[in-house]
Amino acid sequence: MDDTEGNSSMDSIRNGQSSPLPQVTPRLPQIPMMMRETPLSTKRERQAITPRFRRPAPKMIKTMPPTRSIWSVRKESVPLLVTPQGPKPLESPKYDHTNAQSFFEQVFQIDEIIGRGSFGEVFAARCREDSQLYAVKVSLAPIRQHSISKYREAESHMIIPPHKNLVKFYRAWEETGRLYIQTELCDQSLLKYCTEKHALPEDEIWNIFVDLLQAVHHLHSNDMIHDDIKPENIFLTKDMICKLGDFGLVINLKNPNDVKSAEEGDSKYLAPEVLNGRPTKSSDIFSLGMTILEATTDLDVPSNGDSWHQIRNGQIPDRFFAGISTDLRSLIALMLDSDPRIRPTSRDLLDHPVIKKKLMKRGTYVKCISILNGFFYAFSAVLVWVMAFFSVLFHPIVRFHAAIKDRQSEICAQFVNNQQHTPIQTPETSKVYLESLTGVAVRQASQIVSPFDFSDDENPPNAQRRLFTGAVPCRLNFDNDQDDDEEQATCSSSNSSAIEPQLDEPESPPRMNDVIDKLGKRGTPRSARRNLTFNRHRQVAASVAPKSSLNHYNHHTGSGDGFSNNSLIPISDQERTEKYLRMRLTEQQLDWADQNNVIDEAPPPMSCPPRIRRSIRDLPRMPVLNFNVLDEPSNKPTVDHHTILEQSESPRRRLNRGAKPVPRNRMMSFGSSGDEV
C-alpha cells in the first residue's frame, strides 16, 4: 500500500467519516481541540458526541425475574409502626383491617412515581388523613427478619435531630414484608435541576453550597456519616432551599454494627481512601466537593478509568472553571484534596470568611421564607375554620330555603295539573299528555294515519310529521244535519290546521266491513264514550226541547274546547257507534288519498315550499296585500281576486275543482287551533 493510501486512512481516523459504511460501528464526529487535551468533558459536550445508536438487546435467559414492583407479591400481615422502642401496631381512622387493600393503598392516594432505584420506589402520594402531599419510599426486596440493617434507614431518620436542610421524616412502617418510609415531598432533585440548566449561576451555587454544608455539619456533629452525598440525593423545595435526603447508607459512629457493615456509596463521588478503608467524615467532605464541582462546571463525572484518577489527583483543566470566582475554585480544590488529613472539616469550612458572609445572607433569606410560610399556613387554617363555621351556621337556613323552593314548585305543579288544558306542541312523552283524554284515546285507538303533514309549520329537515287521532270526534255542519260531512277530529303537533279537499276515490280504499270487524273485537274507546256523553244534565234538558231549536243552536253556537255541537242530543249507543264508524271510515279514505299524493322530498325547515302546497292542497293562494289601496279613491274598479286566482290556477287544479265538491270538516282537537278559509 502506498503513502497516499496510508495518509487518507489516517485522516479518516482522525477526522471521522461523514457517512459510516453499513454493518460497521459508527465513528465519533470530530472532537474539538480543547477536548483532545483531556478525556474530561461536560454533560452538554457528552450529549453532542455520543453515538446515536443502541446496542442490541441481551439474550433472554429463562430464569425467575426479580421483583421490581411492590404490587407483585403481597402477604397477609398487619402493618407495624417502626419506633425506637420496637415495632407497634399501626392504626389510622382511614384504615380498615377487613379490607384486602394494604395500609398504603387505603390511607394514601397515589399520584405518581417520582423515583426508582435498586432499593425501591418513591411515590408522590396524598394522605387522606390531612390531605397533604408526601413522598413515600417503598422497598422492593422483602425485609429479612433477622437482618441487622432491617430498619437501618428508618432508625437513622429517627436518631438524627431535625434540621432545616435535612428532609423531614414523618413515620415508617412495615407491611407485607416491606418497609415504607414517609417523608416530606420536595419540588425536584439537584440532578434534575442541573441537567435542565447545565450551567448554574454562581449565586445559586453558593446557596446550594451553604445549605449542604450546614446539613453535613449537622450530621457530623451527631457522629453520623452520610456516605452517599450526590446530586441525586439532594432535593430542592419550591423556595429553592436545598435539603439532603436518602439516609439508606448513613453510618452511626456510636453503633459498632454500623461501622462494621458500612457500604460504599456511588463510585463517581467516592473518596480515594474509601477504596482501601472505611468511610469517614472526610469522605463526606470529598463527596460534597464533587457535587459542587459538578453543579459549577457541568462536568460529566466519570465512574472509573483514567479520568476518575485524574480528578482525584487535582488535574482538572482550567477551561471548566471559566467565569468562576477564585474563592469558589479554591474551596473546591481544598475539598477534593487526595489526602484526607489536609481536607478541611465542616467546621473549618463554616468558619471561612467568604462562607460566613454567604451564610449570613442565606440565613436572612431562609428566615423570611419561614415567616411567610408560617403566616400562610396560619391564614389557611383560620380561613378553613371560618368557612367551616359559616357552613355549619348557614346550613339549616339553606336547607329551609331549599325546602320552601321545593314546596313552591309542588304547589305550582298542582295548580297547573288542575287546569284541563293541553298546551300546543305537547310531546307525546309528556306525563300531562299521556294522562289527558287525547293521549288515552290515541293509545287505545290504532288508526292508520298519514305519515306526512304538509302544514305551514316549522319542521326539521328530512323529518316526517306524525298525525294522531283526536280524543273526541267533532264536526262543523254546513247542511241540514247530514252525517255525510262528518269527519273525525285529528290534530298534529303544531299550532295550525288546514282544510284539505276530499280527493277522488282511491284505487283500493278500506272497506267498511274491515273497520267494523276491527272495532268489533276491541270495542269503542272508553274515552270517546266518556267525551260523547259529557254534560248529562244538559242532555236531559236538550231531549225535551224540539229538534229544530237544537239544530238552530248547533248552527250558531260552537264550543272552543273540541266537543261536538250535537253531543247534547241524546242518542243511543248503537247510533253513536255507527256515527263513530262512519267518521273513521271517512278519515281512512282521506288518508288513503293523501298517501297516493306523497311527494318524495322532505319539506325544508321553517315552512313548507309553496310548490308543494299548490300541487297537493286545493287551497287558494294568499293574496298580496297592498295597503296603498286604502289611500286611493274608492271609485277605482274593484278587482275580483277569485277570478284572478281561477285564471292563474294550473290545469291540474282546474281539473280537480271541476269535480263534485265534497264538504270537509275542520281538523281540530284539544289544545290546537285552525285557520278558517
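Quick reminder: no glycine exception, Cβ is built from N, Cα and C everywhere.
PHE103 to Ile appears in Swiss-Prot as a published mutagenesis result, with the remark: In eb94; viable but induces male sterility due to abnormal sperm. Residues within less than 8 Å, Cβ to Cβ, of PHE103 (mutagenesis position) and separated from it by at least 6 positions along the same chain comprise PRO79, LEU90, SER92, TYR95, TRP173, GLU175, TYR180.
The annotation domain 'Protein kinase' is assigned in Swiss-Prot to 108-355.
The annotation ATP binding site is assigned in Swiss-Prot to ILE114, GLY115, ARG116, GLY117, SER118, PHE119, GLY120, GLU121, VAL122, LYS137. The Cβ of ILE114 (ATP binding site) lies under 8 Å from the Cβ of VAL122, PHE123, ALA124, ALA135, each on the same chain and at least six residues away in sequence. Mapped onto three states, the DSSP output places ILE114 (ATP binding site) in strand.
Mutagenesis annotation in Swiss-Prot: ILE160 to Asn, described as In eb62; viable but induces male sterility due to abnormal sperm; the structure shown retains the original residue. In three-state terms derived from DSSP, ILE160 (mutagenesis position) belongs to neither a helical nor a strand segment and is classed as coil. Non-local neighbourhood of ILE160 (mutagenesis position): LEU166, HIS218, LEU219, ASN222, MET224, PHE247, VAL250, each in the same chain, at least six residues away, with C-beta under 8 Å from its C-beta.
One entry in Swiss-Prot concerns the mutagenesis experiment HIS163 to Pro. Its note says: In eb90; induces inviable embryos and larvae.
The annotation active site, proton acceptor is assigned in Swiss-Prot to ASP228. According to its DSSP assignment, ASP228 (active site, proton acceptor) is coil. Residues within less than 8 Å, Cβ to Cβ, of ASP228 (active site, proton acceptor) and separated from it by at least 6 positions along the same chain comprise ASP246, GLY248, LEU249, GLY265, ASP266, SER287.
The Cβ neighbour count for ASN233 (Mg(2+) binding site), using a 10 Å radius and every protein chain shown, is 24. Positions annotated as Mg(2+) binding site by Swiss-Prot, on the basis of similarity to another entry: ASN233, ASP246.
Classification of GLY245 (mutagenesis position) by DSSP places it in coil, neither helical nor stranded. Listed in Swiss-Prot as a mutagenesis experiment, GLY245 to Glu is described as follows: In eb88; induces inviable embryos and larvae.
Looking at Swiss-Prot, you'll find the mutagenesis GLY558 to Arg noted as follows: In eb95; induces defects in spermatogenesis.
Under the heading of mutagenesis, Swiss-Prot lists GLY560 to Glu and annotates it as follows: In hc144; induces defects in spermatogenesis.
Recorded in Swiss-Prot as a mutagenesis result, GLY560 to Arg carries the remark: In q89; dominant allele that induces an arrest of spermatogenesis at early stages.
Under the heading of mutagenesis, Swiss-Prot lists ASP561 to Asn and annotates it as follows: In hc145; induces defects in spermatogenesis.
In this structure, the C-alpha atom of ARG116 (ATP binding site) lies 25 angstrom from that of HIS163 (mutagenesis position). Of all the recorded positions in the record (SER118, GLY120, HIS163, GLY245), the one with the smallest CA separation from ASN233 (Mg(2+) binding site) is GLY245. With respect to their backbone Cα atoms, SER118 (ATP binding site) and GLY245 (mutagenesis position) stand 16 Å from each other. For the ATP site listed in the record, the two most distant Cα atoms among ILE114, GLY115, ARG116, GLY117, SER118, PHE119, GLY120, GLU121, VAL122, LYS137 lie 14 Å apart. For GLY120 (ATP binding site), other Cβ atoms within 10 Å of its Cβ number 22. The highest number of surrounding Cβ atoms within 10 Å, among the recorded positions ARG116, HIS163, is found at HIS163. Within the model, the domain 'Protein kinase' (108-355) shows a mean pLDDT value of 88, rounded to a whole number.
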